[in-house]
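Reviewing the structure listed below.
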Amino acid sequence: MSKCLQQLKRQLQHFGIDGCSLADGDIDYFFTVTGIDRGWGCGWRNIQMLISWLQYTNPNWFKRNFSSGNYEINSLQSLLLSAWMKGIDAEGYAQLGDNLHGKWIGATEVYSLFTGLFVNVALVDFDFRSEASASNALFLYVKKHFESSNDTSNVSPCYLQFQGHSIIIIGFCSSLETLVVLDPDRYQSVQKKFVNIADFNHCYMRKKRSLKFSQFQLVHFKQNIFLNDFSSKLEVRSTRISDF
């Protein structure tokens, strides 16, 4: 499904939901497929969504890096291997190895792939004693991120990793205290024509109670979005938010 943000804005208006700060630009929805990548492909599908956002907001960068227009999973696997060969996250390469077919990836691999494409990536680790503290810190960070819009840079979507799954956050809704998300495992829901607000919220909105984890990893693009050189980012470093 293409141009999800435009469609989402219309649906928010239709249901009278206000107070939502969304990513700038637009984004296409990619989903896992049973028998192909369901169970391991969520990270790759989320990368596709982030690339589509860059295609809308930075078309010249997209043309340089994806001149064929192809960013299927096998192409992304080659890009991740290329980033590792450049020396980015040698530890991750040692763990996953050369054959990425059918392999689940996480936030550090997202960091590595985009760094290899000279995109300036922020990686944030949330590590708390309690699930409530972790979700409170996550929601506060995401709220600030999406409310930081200005005239000189685009506010990007976020990649959110938690136990066993990952999703894309495309906004924050203050009136509902929810994350606005695209879940690569919820194709049927996203494709629906919503007739009531409950179904719409179930598909796109995530409250704290639906994210009961004590650890999260978040990836987003920085406001100075491109790098001239990534030699200082070969080792994966994160911002740690914790109560330990």
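Yeah, the Cβs are placed from backbone N, Cα and C, and that goes for glycine too.
When secondary structure is read from DSSP and collapsed to three states, C42 (mutagenesis position) falls in the helix class. Same-chain residues at least 6 positions away in sequence with a Cβ under 8 Å from that of C42 (mutagenesis position) are, in sequence order, T32, W104, H165, S166, I167, P184, D185. The active site, nucleophile annotation in Swiss-Prot covers C42.
For H165 (active site, proton acceptor), the number of other Cβ atoms no farther than 10 Å from its own Cβ, over all displayed protein chains, is 14. DSSP gives H165 (active site, proton acceptor) a strand state. Among the features that Swiss-Prot reports, active site, proton acceptor is placed at H165, with the record citing similarity to another entry.
Taking all protein chains in view, 21 other C-beta atoms sit within 10 angstroms of the C-beta of D183 (active site). Look at Swiss-Prot and you will find D183 tagged as active site, backed by similarity to another entry.
One entry in Swiss-Prot concerns the mutagenesis experiment C42 to A. Its note says: Abolishes catalytic activity.
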